Amino acid sequence: MAQGLIEVERKFLPGPGTEERLQELGGTLEYRVTFRDTYYDTPELSLMQADHWLRRREDSGWELKCPGAAGVLGPHTEYKELTAEPTIVAQLCKVLRADGLGAGDVAAVLGPLGLQEVASFVTKRSAWKLVLLGADEEEPQLRVDLDTADFGYAVGEVEALVHEEAEVPTALEKIHRLSSMLGVPAQETAPAKLIVYLQRFRPQDYQRLLEVNSSRERPQETEDPDHCLG
């Protein structure tokens with residue numbers, strides 16, 4: 001993924017007929033894959049409380065999701081995805097208010113920054129792409145990921161990647177159109193896999209995030225992060 005792209009996404013709860021519906025809409029199955037994601041944070045969840053999500057995907061590398069523009073409300077989230085390790089390290093140091101660590105590898109700064117593993121799970125994914133009827137051929141395709149985690153939670157995600165904030169409203173309109181075509185209720189929200197993992201296996205951490213969420217002006221973005229979190 002190109003550095004600095006803005007990810008606009010909406011999560012939903014898929015049903016048994018979701019893949020068939022995607023085919024009816026002209027969607028193409030790109031691949032099926034299984035992977036392990038491991039998430040890192042401080043014991044106090046300082047990153048998550050700041051709406052930052054650090055993940056290492058097995059055989060893929062590091063990614064840090066940072067919040068997008070303020071004031072975008074609705075059953076969706078908007079994040080900037082950082083994948084270049086020096087950029088990730090610089091942002092981590094900024095959020096955690098740490099100086100003097102340079103811009104090296106992410107793994108090298110985990111200890112100095114007090115970051116530790118907080119969640120790790122395996123996901124089975126089917127990845128789809130499609131273009132809505134009437135869309136400009138030069139517009140990026142919409143992506144739909146259907147995930148099932150190894151702890152039994154299934155979630156879908158409609159995603160568009162854009163380069164500038166000015167492109168976000170158009171991306172949102174396309175995401176909402178496709179969601180409607182898939183039968184997703186207009187205001188349905190679905191938590192990210194990581195949030196459900198914390199709720200089930202680290203309830204105290206989950207409660208801590210809920211308390212932070214309740215004090216925010218934009219609660220939706222913490223309630224449905226992640227993919228955060230993919």
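Note that Cβ sites are derived from N, Cα and C of the backbone, with glycine treated the same way.
Here the original residues stay in place, and none of the substitutions has been built in.
Among the features that Swiss-Prot reports, domain 'CYTH' is placed at 5-201, with the record citing sequence analysis.
According to Swiss-Prot, the feature Mg(2+) binding site maps to Glu7, Glu9, Asp145, Glu157, Glu159. There are 20 other CB atoms within 10 A of the CB of Glu159 (Mg(2+) binding site), with all protein chains counted.
Among the sequence features in Swiss-Prot, the mutagenesis site Lys11 to Ala is noted as follows: Mildly decreases enzyme activity.
A 10 Å cutoff on Cβ-Cβ distances gives Glu157 (Mg(2+) binding site) a total of 26 other Cβ atoms nearby, all chains included. Positions annotated as substrate binding site by Swiss-Prot: Lys11, Arg55, Arg57, Lys65, Arg125, Glu157, Lys193.
Quoted from Swiss-Prot, the note on mutagenesis experiment Asp37 to Ala is: Strongly decreases affinity for thiamine triphosphate and enzyme activity.
Swiss-Prot lists Tyr39 to Ala among its mutagenesis entries, and the accompanying note reads: Strongly decreases affinity for thiamine triphosphate and enzyme activity.
According to DSSP, Trp53 (mutagenesis position) is assigned to a strand segment. In Swiss-Prot, a mutagenesis experiment is listed as Trp53 to Ala, annotated with the note Strongly decreases affinity for thiamine triphosphate and enzyme activity.
When other Cβ atoms within 10 Å of the Cβ of Lys65 (mutagenesis position) are tallied across all protein chains shown, the result is 23. Among the mutagenesis results in Swiss-Prot, Lys65 to Ala has the note: Strongly decreases enzyme activity. No effect on affinity for thiamine triphosphate. The residue drawn here is the original one.
Under the three-state DSSP scheme, Tyr79 (mutagenesis position) falls in the strand class. Every protein chain shown contributes to the tally, and the Cβ of Tyr79 (mutagenesis position) ends up with 24 other Cβ atoms within 10 Å. Among the mutagenesis entries in Swiss-Prot is Tyr79 to Ala, noted as: Decreases enzyme activity.
For the published mutagenesis Glu81 to Ala, Swiss-Prot gives the following note: Mildly decreases enzyme activity.
The binding-site residues Arg55, Arg125 differ in how many other CB atoms lie within 10 Å of their CB, and the one with the most is Arg55.
For Asp145 (Mg(2+) binding site), the recorded positions whose C-alpha atoms fall inside a 10 Å radius of its own C-alpha are Arg125, out of Tyr39, Lys65, Arg125, Lys193. Within 10 Å of Glu157 (Mg(2+) binding site), counting CA to CA, the recorded positions Lys11, Arg55, Lys193 contribute Lys11. Taking CA atoms as the reference points, Lys65 (mutagenesis position) and Arg125 (substrate binding site) are 20 Å apart. Taken residue by residue with DSSP, Lys193 (substrate binding site) is part of a helix.
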